[in-house]
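Accompanying notes for the structure given below.
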Amino acid sequence: MRITSAIASLLLVGTATSLQNPHRRAVPPPLTHRSVASRAVPVERRSNDFEYLTNKTARFLVNGTSIPEVDFDVGESYAGLLPNTPTGNSSLFFWFFPSQNPDASDEITIWLNGGPGCSSLDGLLQENGPFLWQPGTYKPVPNPYSWTNLTNVVYIDQPAGTGFSPGPSTVNDEEDVAAQFNSWFKHFVDTFDLHGRKVYITGESYAGMYVPYIADAMLNEEDTTYFNLKGIQINDPSINSDSVMMYSPAVRHLNHYNNIFRLNSTFLSYINGKADKCGYNAFLDKAITYPPPTPFPTAPEITEDCQVWDEVVMAAYDINPCFNYYHLIDFCPYLWDVLGFPSLGFGPDNYFNRSDVQKILHVPPTDYSVCSETVIFANGDGSDPSSWGPLPSVIERTNNTIIGHGWLDYLLFLNGSLATIQNMTWNGKQGFQSPPVEPLFVPYHYGLAELYWGDEPDPYNLDAGAGYLGTAHTERGLTFSSVYLSGHEIPQYVPGALTASWSSCLVELIVFPRRGTTPLNFS
């Protein structure tokens, strides 16, 4: 089946009632105003019986009641530096949060941010950690949608030179990254006695390079004592060339969202003409068909005259000086941000650059920045995009891979991910054989009822959205999930959708949901 408009492949929801508000289909009409008596609450982690506290781990223990600015007990966690030797010559910083979920006793989940050179503490503090301090908020708050409610999670700054991990970097390509990471991971497993645990690797953005290469190296070890890999998830990932991920989809995406961009008709005519002339639209029309075409089209070259993404972004700044390509619906003023990312307005300080924060995390005085100015790859990343290399093999060997993408990301585009998938061959076939249009449903929860009646939920961020939030399509061990209202960081913008998605990966089945998307209480 051919779909001539690239965006159209995800606009089709495939239901007879598509004109009905999809967010209300599963909601019965209210009868009377009633209070919600029973409510789920965020996990309160106040036990002194720390499961992972041993003589080996005591030096990493973080006092969960003394984290600066955090006025609640974060519970058991461990942070510090472990060596990445023998393949590396430095150490990597980690912050490990055990879960109170009894179903998580035999697994460990790894979270990696991208960059290259961006700290995974960004993911912890503003996306899926047990406490959040997101842009525009006054102070840290508990995160009812923390992934630690589902599983044990470790956030790692890697490669060396990223975040709290001391440099200089000595990696030249993704094979070096994987070798140094897996050397570090063996030290981590030995320290916390995690031998034989099921391992899941997750991340976003440039982690679309990191995760498949690390996963491939783990599987190649054939050593389930340390590398019992069971699945991966990569969101808004860098998995192909810039031509496919950024430039070919840029103008089609602008057209779809120009009610937000509000660029004038003269510019639209000019930039659409350039996209046609450069071959971007023709490439998408051929690439995003189901099943994929044979032969598959070659992505256009990015010449000096074909840098359409750059021109769109420059024009967007003229209309909206606070345009944020990580989340294209941001407007002025910038939200102040303790990290300065992904909101572009810096706050009064850099939280992780504070000496009291660094002391409690057991790191030496460090000039921390969320995305390091240190060069990670001195001569550029020498590896091919992961979709050309290890990603298809990882899909085949785990049969449990999720690629997620937010529609409101204007840096790496969902149609870039789709075009990439259609050019990959795994488990005997190339690409998806049918369009990825099945709706992703996230269950409703009590907090939304409080909002309906005008009550103030407690805590407010409990009220992540519910209903039909995107699409989720699975073929031959690969799931592609799109999220309508998310930018580059899905756990930050639409936590319920990402929690549902990751919950499915943990049981090696793509079923929505498994452990739930409402706040969990295992106490």
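Yeah, the Cβs are placed from backbone N, Cα and C, and that goes for glycine too.
Here the original residues are kept at every noted site.
Listed features, source Swiss-Prot:
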- Ser205: active site (ACT_SITE)
- Asp409: active site (ACT_SITE)
- His488: active site (ACT_SITE)
- Ser205 to Ala: Impairs catalytic activity (MUTAGEN)
- Asp409 to Ala: Impairs catalytic activity (MUTAGEN)
- His488 to Ala: Impairs catalytic activity (MUTAGEN)
Cα-Cα distance linking Ser205 (mutagenesis position) and His488 (mutagenesis position), given in Å to the nearest integer: 8
Rounded to the nearest Å - Cα separation of Asp409 (mutagenesis position) and Ser205 (mutagenesis position): 11
Candidate with the highest Cβ count within 10 Å, taken from the mutagenesis positions Ser205, Asp409, His488: Asp409
